[in-house]
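J.: From Swiss-Prot, for reference:
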- 154-204: domain 'DHHC' (DOMAIN)
- VAL31 to Glu: In eb106; defect in spermatogenesis. Temperature sensitive fertility defect (MUTAGEN)
- HIS169 to Tyr: In eb64; defect in spermatogenesis. Slightly temperature sensitive fertility defect. Does not affect spe-10 localization (MUTAGEN)
- VAL222 to Asp: In eb105; defect in spermatogenesis. Temperature sensitive fertility defect (MUTAGEN)
- GLY302 to Glu: In eb118; defect in spermatogenesis. Temperature sensitive fertility defect (MUTAGEN)
Amino acid sequence: MSWYSKIYVAVREYRAKHKITGWILTRCLNVLLFIQLILLWWSLYMYVTVTIGYYVQSTIQATIYLIVGSFLFVMSMWSLAKTLFTRVGRVPERYRPSKELEDRLKAVTPMEKNRYVVEKSTPEQLAQQNTILEEMCTYCKVVVAECDQVGRLKYCYECGHIKPDRARHCSSCGKCCIKYDHHCPWINMCVTHVNYKYFLLYIIYTSFLVYWYLLTSLEGAVRYFINQQWTDELGKFLFYLFSFIVGGVFGYYPLGELIIFHYQLISLNETTVEQTKPALLRFDNAADYNMGKYNNFQSVFGWGLWLCPIDSSTQDGLHFDIRYVNTQQRNRFVRIEEEPSSTQSSQSSIQ
C-alpha cells in the first residue's frame, strides 16, 4: 500500500466514526488539486500581465503568444474538468452473485484479522472456491479471462462481486473500479477506463502549457538585464523568476515524467497497476492485452478526436481483446455484443 493510500484509509476510517470532522478532513484531501489550480491560474496571470503586457514589444508577437497560451490553458482546464466530473467507472451490479453463493465462498476461505486471506487456503479449499466462482459466473452470465495469483477467478470479498478483467480494488477509495489504472493524489480520485483519456490529455496540455510559458518567457528575462532597470523592475522580475522556477520543476516532474511513463504503458496496453503486477490470463500464462501500438492507443483514445477531451471510446471497460501466445487459444474468449438493457443479459461466451 502506497503512502497516500494509507492516508486515505486512515481518513476513511476516521470519517466512519466522526461524521462532521471526518467530512471536513476528507475535503482536505483536495489540497494538491487546489495547489495545482492556484499555480496554473497564477501563472496565467503573470504570463499575461508581465510577459505579454510588459516585456513583449510587438503587438503581433503578443497576440500570437496570447492565442497559443490561452488555447493550451483552456484545453488543460477542459481536460481537468472532464477528469474530475466524469463518474468513476464502478463494477456493474450484474457481476454481483447471489447471497447464497457469496456465503458459500466465504465459508471455504480462511479469515485472518477480519480479512479473507486466499493465500492461506489449502488445495482442497482452492478447488472448492474455484468451483463456486465458476457457479457465480454462470449465475451472473458473465465470462472473465483473468485469474488471481492462485489460479482462481477473481473475486472481491470487500465489494462482494466478481471482478471483470482489468478491474482492481482501490484501497484509497475502498471500492472496485473497471480497468483501474491508479488512484491519483494530485486530483484526489481514481483514474479508470472512463476518465483515463481525459487524465492523459490534462497532463499533456498542461505540460505543453508550461513549456510554452517557459520558452516564450525567456525574452522577458533577457530584457530585464538589457533594460538594467534593476530597482523599478525588480518586483516583476522576482515574480517572473519564481514562475519560471516553478514551471521548470513541474514541467520535468511530475508532468514530463508522467507523459513518458504513460506513453510506455499505452504502447504495451498496460495500466499502472499491471506494470507492477501483470494480469494473469487463463489458458495461456504468456497472454496479454498488447494488440500493437496503434490498436493500443486507439483502445485508450477511441476512434477519433484523440486530442479532444470528449468520449470517443470503442470499449466498455469490461471486455478486452487478448493476444495469445498459444495460437490454439486465440479464440478462447469471444465477446457477444449486446446492450445491457436488452432482454438478454450482456455476456461473453467461451468457444
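For all residues, glycine too, the Cβ spot is worked out from N, Cα and C.
The model shown is predicted, which means the values in this text are computed figures rather than measured ones.
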J.: Can you give me the Cα-Cα distance between VAL31 (mutagenesis position) and GLY302 (mutagenesis position) in Å, rounded to a whole number?
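T.: About 32 Å separates the two Cα atoms.
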J.: When the domain 'DHHC' (154-204) is classified with DSSP, how many of its residues are helical, how many are strand and how many are coil?
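T.: So the domain 'DHHC' (154-204) is made up of 9 helix, 16 strand, 26 coil.
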J.: Measure from the Cβ of GLY302 (mutagenesis position) and count the other Cβ atoms within 10 Å, all protein chains considered.
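T.: Here the count is 17.
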J.: Kindly state the mean pLDDT of the domain 'DHHC' (154-204) in the predicted structure.
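T.: A mean pLDDT of 96 is what the model gives the domain 'DHHC' (154-204).
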J.: Is GLY302 (mutagenesis position) helix, strand or coil when read with DSSP?
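T.: It is coil.
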J.: Would you count the other C-beta atoms found within 10 angstroms of the C-beta of VAL222 (mutagenesis position) for me?
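T.: Its Cβ has 11 other Cβ atoms within 10 Å.
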J.: Sequence gap of 6 or more, C-beta under 8 Å: which same-chain residues meet both conditions with respect to HIS169 (mutagenesis position)?
T.: CYS156, GLU158, CYS159, LYS163, LYS175, CYS176
